[in-house]
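Novice: Here it is, the structure in full.
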Amino acid sequence: MNCRSEVLEVSVEGRQVEEAMLAVLHTVLLHRSTGKFHYKKEGTYSIGTVGTQDVDCDFIDFTYVRVSSEELDRALRKVVGEFKDALRNSGGDGLGQMSLEFYQKKKSRWPFSDECIPWEVWTVKVHVVALATEQERQICREKVGEKLCEKIINIVEVMNRHEYLPKMPTQSEVDNVFDTGLRDVQPYLYKISFQITDALGTSVTTTMRRLIKDTLAL
């Protein structure tokens, strides 16, 4: 199985990290979640509905749509909060990345553990910029909103391609494909990781600074 890989890059102010990352992660998971499966008998099931809600950002001129699952939202906020704190405490240039990996399990014979086979990975590279004035922050608020809108549109375009998704499992195999631990939604199995690094390029940050500078010059 070939694993699809998508890479996004964003440049944000420190207080925008959490909202930007939640917007991206929630958008991806909105398209990689189903309602809960209700099995009547093996091979016959119905799928519940997935509720959605709009989220208005406080520090970015942007509104995104997420699955209306408080459990899923708490899980994402926890890991994004850890990422934000790690960026803040890194003492470097505020460079890092988060990866959202979707996978399915392949049963192995005892005593070996199940094999996790990734089929799609989303990586978001983040560079935190330091701004000196409130005017710069206001411009950044608008520009990040515009850039984030472009990223979300790109995500939706990728999701609409007719590419591989794990086939719908039987009742006995549903835990190999979906996370059934949430009460109100059923995302494909996923895991989120992050790292703080100084190996990322500065092109995105340079572009953001130029946008702010050009706007101030108007």
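Even glycines carry a Cβ here, placed using N, Cα and C.
So Swiss-Prot lists the following for this protein:
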type    : residues      : note
MUTAGEN : His31 to Ser  : Impairs interaction with ATG13; when associated with R-54
MUTAGEN : Asp54 to Arg  : Impairs interaction with ATG13; when associated with S-31
MUTAGEN : Ile152 to Asp : Abolishes interaction with ATG13; when associated with D-153 and D-156
MUTAGEN : Ile153 to Asp : Abolishes interaction with ATG13; when associated with D-152 and D-156
MUTAGEN : Val156 to Asp : Abolishes interaction with ATG13; when associated with D-152 and D-152
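Describe the structural context of these features.
Specialist: Under 8 Å, Cβ to Cβ, and six or more positions away along its own chain, His31 (mutagenesis position) finds Ile155, Val156, Met159. The DSSP secondary structure for His31 (mutagenesis position) is coil.
In the three-state DSSP classification, Asp54 (mutagenesis position) falls within a strand.
Remark: Ile152 (mutagenesis position) has Ala23, Val24, Thr27, Tyr64 as non-local neighbours, by Cβ distance under 8 Å and separation of at least 6 in sequence.
Sequence-distant neighbours of Ile153 (mutagenesis position) (same chain, 6+ residues apart, CB-CB distance under 8 A): none.
Secondary structure at Val156 (mutagenesis position), as computed by DSSP, is helix.
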Novice: Cβ distance under 8 Å to Asp54 (mutagenesis position), same chain, sequence separation 6 or more: which residues?
Specialist: Thr63, Tyr64, Val65
